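For reference, the structure discussed in these notes is given below.
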Amino acid sequence: MAVPARTCGASWPGPVRTARPWPGRGPRPCPDPRGPASGPARPLLLLLPPLLLLPLLTAPGASAYSFPQQHTMQHWARRLEQEIDGVMRIFGGVQQLREIYKDNRNLFEVQENEPQKLVEKVAGDIESLLDRKVQALKRLADAAENFQKAHRWQDNIKEEDIMYYDAKADAELDDPESEDMERGSKTSALRLDFIEDPNFKNKVNYSYTAVQIPTDIYKGSTVILNELNWTEALENVFIENRRQDPTLLWQVFGSATGVTRYYPATPWRAPKKIDLYDVRRRPWYIQGASSPKDMVIIVDVSGSVSGLTLKLMKTSVCEMLDTLSDDDYVNVASFNEKAQPVSCFTHLVQANVRNKKVFKEAVQGMVAKGTTGYKAGFEYAFDQLQNSNITRANCNKMIMMFTDGGEDRVQDVFEKYNWPNRTVRVFTFSVGQHNYDVTPLQWMACTNKGYYFEIPSIGAIRINTQEYLDVLGRPMVLAGKDAKQVQWTNVYEDALGLGLVVTGTLPVFNLTQDGPGEKKNQLILGVMGIDVALNDIKRLTPNYTLGANGYVFAIDLNGYVLLHPNLKPQTTNFREPVTLDFLDAELEDENKEEIRRSMIDGDKGHKQIRTLVKSLDERYIDEVIRNYTWVPIRSTNYSLGLVLPPYSTYYLQANLSDQILQVKLPISKLKDFEFLLPSSFESEGHVFIAPREYCKDLNASDNNTEFLKNFIELMEKVTPDSKQCNNFLLHNLILDTGITQQLVERVWRDQDLNTYSLLAVFAATDGGITRVFPNKAAEDWTENPEPFNASFYRRSLDNHGYIFKPPHQDSLLRPLELENDTVGVLVSTAVELSLGRRTLRPAVVGVKLDLEAWAEKFKVLASNRTHQDQPQKCGPSSHCEMDCEVNNEDLLCVLIDDGGFLVLSNQNHQWDQVGRFFSEVDANLMLALYNNSFYTRKESYDYQAACAPQPPGNLGAAPRGVFVPTIADFLNLAWWTSAAAWSLFQQLLYGLIYHSWFQADPAEAEGSPETRESSCVMKQTQYYFGSVNASYNAIIDCGNCSRLFHAQRLTNTNLLFVVAEKPLCSQCEAGRLLQKETHSDGPEQCELVQRPRYRRGPHICFDYNATEDTSDCGRGASFPPSLGVLVSLQLLLLLGLPPRPQPQVHSFAASRHL
């Protein structure tokens, strides 16, 4: 990026300046005020109070001053470095804290983290956890198959014959419009009592199972009642499973009929709108019910497909896409005389969330025109499936065709591409109400091992876009025991409130024989699932021995993370899994791509890499060294990794002496414990303790004062070696309490902070202690009480020297308006401890600078004052250099941190901008610093962000969702007997039932969490120091408006010292660099699919079985017209029944949530 050059009208007195380093203009600067070297330099702060008493120099005129020479500014930089270093040496207490640790060497041991042993142990623990769930799954699946095989079908079964707990009963009883209220309460409905269980985050009943039946399925049908009858026997198996493994969470059987039976019983979490949950559309069910798919969807957009039929097709395609998972590949094309893709994707792409979003948006743009050309559509689809040069599922291959009907059977196309092996299944969908002969569509499906469906109206879409899974399940069922393999899902949001979970799935087969010929049944009964909460897996990983910047992560075969500290979705969608790629969870580079590939391949490995990491507050980038170690988790598709910085190879473990442990008194009686009591804060400083799980009975609280109170109360009852407490955490906390108290005693208490313009001094430790001195400074302490979650703590560990952290500009008040409050800048540094040959960083210490006072001191330190208090004399006959104090109207002097945020300025009007990105303060100068490589930037995407919902468009004149007849239609007798009339009535019927499919509930839009925020992508930009380390002079070239500037890194800090001429005119304004997070559509998906990330599909595939019976290949799904209903609706319309609000097809996907 080049610095933009512009010519301005203003003139500049003096010589023309060029864009090159210069020896300086005017006289040399004052002699080095440090004098001869006579010992270590003292902090200049000791000299500042008398300097501040001197009268300010009066500028004798612009002609008397020149821009400072380079070595003058280097001298100022050295003064700043010495001042910072001197203050930190006196108050930071780094050396003193080292001595304190060594003096207390008998109170702790140094333990080593051995990456290979650690990762193998954790992988083994996770394997054991999941294996227990696998055994429970197998018991359930075997029992279900046996129960169903022994069940005798009952044609005359009635609702009152079946007793079960309807999970939605409580919600339906509260809803006067519910199905049960309309038909009256049933004696078959059990009423249960529930108890709160924190493991389920819900009220549960351990004696019963609960049943959930989708709203669009009649629970009194013979099929459903028989299903309820035989699945009741699963209750005892669920209970026995829990007896054998009390850690089991939800055990679920999802039936192919749509019935869900789960244990333990709990009321269904039904939304305020209509409940459209269907287990068959859940990610875990889809994965368990069939093998991966390569699917091409072709949509007839000929001229006959228009209005309602086209809208039904668009909705159907979107629903079909929702039945696909990340193991599947898909493309969508429209056809008339020619076929073309609806989106920018020219080949099969992975059916992930972002790709499906592209398809769904593109489908809405389809327009009907031309004539029907089945041949073009099918040839395009077969060519897509035969393309072997792309990544794909390489398992089930299928074509899904949506049309309103036609006569052509395109037999020649099938003969060319698919016969005789018939490796591609063809599913045909007749959409809308029409009078076309459907025989050709049925023939296409039946001769290509597929199925024919009818979608006459909106109510038939959901069921008919998911039942193809039954056909795909046939080879799996016929494979028998070979297909009985447990699969583990991606991470997704549990529908019953557990949070993020993974689910182990196992298909359940129908073992009955069909008819007297003893032909084997080939239908899948359903899928058995057992949930495992991510929190339960996290508990198996080491939390605090890895240090603040060490962590464990796990990924699956798609490269999606199962565990990762950055897996923190702010919103979740029940319909989609949570898919965060490892390369999106971290900042991507080539080394991480290699690690990811090796993990997906199931290899072991270790690699030390230099990489970039984003700070916890997402404002900074650090270049760090990390050690990655990884192993596969056996019997699963997961791989586990461990990340350690070199300084976390060792950690401290408190070793409270036998004498202390032998005193069987509460912990509160220990000597060091008294320094946790609030009564000691006034003299010893305020103590924040990390809200960790020290003991099982400790009540958590977001308020640290409340948490400390709970902790102290519990410690009154607990001995140091109590079995209910985590001794490692508890002992380390007490150890660090005593060590930080000694820092107060040896260093802080005897120092006068006000003399050095300090608001506070502090220390934070790995053991979870943050001590802030003096006590009153705690009132303005805003850092996280958990050091591992505090940005200053983690950044200090990763960097050498002093790390400045200005306050975030959103929380900053104008200093001149401050009354009793003051604004501070944190300066922190890690304490590196060497014990023998072992080095570690167990703590971070620092100070909090008074911003207003230090802004004044900054000006003096960057001035031409001498130690002899002799200001430089300038007059008409002599020249001297400008400085940051006297010439602040002409000279801009700033300290900027490594993220580009303003820390200090010599401009009083900029004090309220401290903490802002410098481009917002001086865009021209920041761009020059970037162009001259003082800064570089990193752009990335946050795929887990939450955004406010977009205001709905065209509310006043939304397009109609259904055909509305005109007066002429009502007067035309032929119209009343046409298919169009019946289609309208069917739409109205379904509109009465499924109104929420088309139109969002106004009440929900006002207050529901689902409508307040939605998942979105945010683009993030962070800046960090570039390759320039030396002192550097440059010019911002803008003709007569050009500006000179000097920039230099301050040694042992994260600061850049910049001195520049203030801009003379505004015409030189350049483009502004942006740092603020912005809403984005993410990277261009059309480009990303051309270079897909490496992945592997499941190891098993069941797409063919020679014994498969394909004769069952199609049926209509519309219900026959009822003369009574038809006549009634006609009368109501003729009598002027007020119309319901028109349903909006375009909001169908947005207004319902599974």
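Cβ atoms are placed via backbone N, Cα and C, with glycine included.
For the mutagenesis of R282 to A, Swiss-Prot gives this note: Induces a strong decrease in gabapentin-binding. The structure shown keeps the original residue. The domain 'VWFA' annotation in Swiss-Prot covers 294-472. Among the mutagenesis results in Swiss-Prot, D300 to A has the note: Abolishes metal-binding and ability to regulate calcium current. The residue drawn here is the original one. The divalent metal cation binding site annotation in Swiss-Prot covers D300, S302, S304. Swiss-Prot gives this note for the published mutagenesis S302 to A: Abolishes metal-binding and ability to regulate calcium current. Quoted from Swiss-Prot, the note on mutagenesis experiment S304 to A is: Abolishes metal-binding and ability to regulate calcium current. Look at Swiss-Prot and you will find 488-577 tagged as domain 'Cache'.
What Swiss-Prot annotates, mapped onto the structure for a quick look.
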residue: R282; record: mutagenesis position; Cβ within 10 Å: 24
residue: D300; record: mutagenesis position; Cβ within 10 Å: 26
residue: S302; record: mutagenesis position; Cβ within 10 Å: 20
residue: S304; record: mutagenesis position; Cβ within 10 Å: 20
Exercise for the section: Compute the average pLDDT of the predicted model within the domain 'VWFA' (294-472). Expected result: 95
Exercise for the section: Show, in sequence order, which residues other than D300, S302, S304 on the same chain lie with their Cβ within 8 Å of the centre of the Cβ atoms of the divalent metal cation site. Expected result: V301, G303, V305, N336, A368, G370, T371, T372, T403, D404, G406
Problem - Assigned conformation of S302 (mutagenesis position) - DSSP reduced to three states - result: coil
Exercise for the section: Going by Cα-Cα distance, pick out whichever of the mutagenesis positions D300, S302, S304 is nearest to R282 (mutagenesis position). Expected result: D300
Practice task
Give the residue counts of the domain 'Cache' (488-577) per reduced DSSP state, in the order helix, strand, coil.
Solution key: 5 helix, 37 strand, 48 coil
